[in-house]
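Asks: Pasting in a structure now, in structure tokens, and then I'll have a few things to ask.
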Amino acid sequence: MNLVQDKVTIITGGTRGIGFAAAKIFIDNGAKVSIFGETQEEVDTALAQLKELYPEEEVLGFAPDLTSRDAVMAAVGQVAQKYGRLDVMINNAGITSNNVFSRVSEEEFKHIMDINVTGVFNGAWCAYQCMKDAKKGVIINTASVTGIFGSLSGVGYPASKASVIGLTHGLGREIIRKNIRVVGVAPGVVNTDMTNGNPPEIMEGYLKALPMKRMLEPEEIANVYLFLASDLASGITATTVSVDGAYRP
């Protein structure tokens with residue numbers, strides 16, 4: 001059974017990690033996938049990889065500035081115009097920082113909030129414009145377990161992810177009247193380039209705090225996105241699902 005057959009789906013941060021895993025799993029399940037990435041070069045590389053894996057599938061790719069509503073709307077609009085609708089929006093793009101509080105500059109904090117919060121807000125806002133008249137759709141926002149429990153360092157990242165959780169719950173309650181569901185996913189420690197780019201001492205701390213004694217794989221998170229985007233999750237909205245292997249920062 002293809003859980004998202006013919007569902008028009010956009011995945012931000014879709015060129016690597018969780019987003020790229022989601023792109024593959026959604027294609028495997030019949031979705032019409034478009035990916036957003038940070039640069040056109042990254043997008044083109046990911047598109048080439050997907051073309052090799054799925055030569056019969058047409059996957060669109062864009063590199064809009066997620067902090068610009070106009071730029072995001074232009075890209076989202078191209079997808080909706082091509083297919084006549086938008087069914088699923090996965091706001092997955094994000095950045096991290098582990099600077100301790102005393103070393104976080106105003107510019108660094110603002111940048112994290114711009115990408116992780118404003119980017120999600122813009123993605124959700126633009127998706128809503130394409131879904132409201134059809135009165136159906138699913139918006140999935142990537143949060144983090146650190147947005148629930150905090151972290152030992154790097155206040156900007158958990159602050160931004162807590163904001164994503166609040167945005168998700170509030171928006172989910174507001175627009176369910178339009179039959180549009182909004183759900184958050186809060187991953188724990190996932191085996192991605194972003195995670196593995198942390199300093200060795202932070203990676204060591206992660207592994208000690210993992211009851212499963214391993215990091216989660218991107219596909220384990222993407223499978224939850226797949227379920228939430230499907231009709232099997234028709235009663236789930238305005239909440240955040242933790243996929244963390246019992247990890248507590």
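Numbering starts at 1 and runs along the chain as displayed.
Using N, Cα and C of the backbone, Cβ positions are placed for all residues, glycine too.
Swiss-Prot lists these features:
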type	residues	note
BINDING	THR15, ARG16, GLY17, ILE18, GLU38, GLU42, ASN92, LYS161, VAL190, ASN191, THR192	NAD(+) binding site
MUTAGEN	GLU42 to Ala	Improves utilization of NADP(+) as cosubstrate by 10-fold compared to wild-type. Displays 6-fold increase in affinity for NADP(+)
BINDING	SER144	substrate binding site
ACT_SITE	TYR157	active site, proton donor/acceptor
ACT_SITE	LYS161	active site, proton donor/acceptor
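Explain the structural surroundings of these features, please.
Replies: THR192 (NAD(+) binding site) is surrounded by 20 other CB atoms, counting those within 10 A of its CB over all protein chains shown.
Neighbour list (GLU42 (mutagenesis position), Cβ cut-off 8 Å, at least 6 residues apart, same chain): THR15, ARG16, ALA63.
A coil conformation is recorded for SER144 (substrate binding site) in the three-state DSSP classification, outside any helix or strand.
TYR157 (active site, proton donor/acceptor) falls within a helix when secondary structure is assigned with DSSP. Listed in sequence order, THR96, SER97, ASN98, ILE112, ASN116, SER144, THR146, SER151 are the same-chain residues six or more apart from TYR157 (active site, proton donor/acceptor) with CB atoms under 8 A from its CB.
Around LYS161 (active site, proton donor/acceptor), the same-chain residues at least 6 positions away in sequence with a Cβ under 8 Å from its Cβ are GLY94, ASN116, ALA143, SER144, THR146, GLY147, ALA186.
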